[in-house]
Amino acid sequence: MASGVTVSDVCKTTYEEIKKDKKHRYVIFYIRDEKQIDVETVADRNAEYDQFLEDIQKCGPGECRYGLFDFEYMHQCQGTSESSKKQKLFLMSWCPDTAKVKKKMLYSSSFDALKKSLVGVQKYIQATDLSEASREAVEEKLRATDRQ
């Protein structure tokens, strides 16, 4: 079900700055006036994952957000002692259980529009609490797509 919410050009530009230019570590998006997905927060390249979790929850326990993060981790190929750095972009839909039903429905029905606008994201994650959004949970989901 489409919500009719559009994605602002600023979202697309900021995404390209993360994906191609490696200019930022992450961006938090929100739905403005129930009409358009827009940029709320942009973090510089040296920002940590903990800061991302703080920013995605910053508006309060009843608020939903989207977050795009350029995630880095070390990957070890099976049968070798060599490790290599991996980078994957993931897009998170943050809709806590404490959010009102109307807001959760708006964010979940608008997630598709954002996904279609941000081509090249490797993983989509839906989180309703911190256990689903933790660094460990996200890294596990990203590693599941690695080749052994």
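Backbone N, Cα and C define each Cβ position, glycine as well.
Look at Ser3 (mutagenesis position): DSSP puts it in coil. Over all protein chains present, the Cβ of Ser3 (mutagenesis position) has 18 other Cβ atoms lying within 10 Å. Quoted from Swiss-Prot, the note on mutagenesis experiment Ser3 to Glu is: No rescue of the defective neuroblast proliferation seen in null mutants but partial rescue of the defective axon growth.
Here the residue is the original one, while Swiss-Prot reports the published mutagenesis Ser3 to Ala with the comment Abolishes in vitro phosphorylation by LIMK1. Partial rescue of both the defective neuroblast proliferation and defective axon growth seen in null mutants.
Swiss-Prot lists 4-143 with the feature domain 'ADF-H', giving sequence analysis as the kind of evidence.
Annotation note: Val27 (mutagenesis position) sits in a strand segment as assigned by DSSP. According to Swiss-Prot, the mutagenesis experiment Val27 to Gln carries the annotation: Defective distal orientation of wing hairs and incorrect localization of the planar cell polarity proteins fz and stan/fmi; when associated with 139-AAALA-143.
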In sequence order, which residues at least six apart in the same chain have a CB under 8 Å from the CB of Val27 (mutagenesis position)? Cys11, Thr14, Tyr15, Ile18, Val39, Thr41, Val42, Ala43, Gly67, Leu68
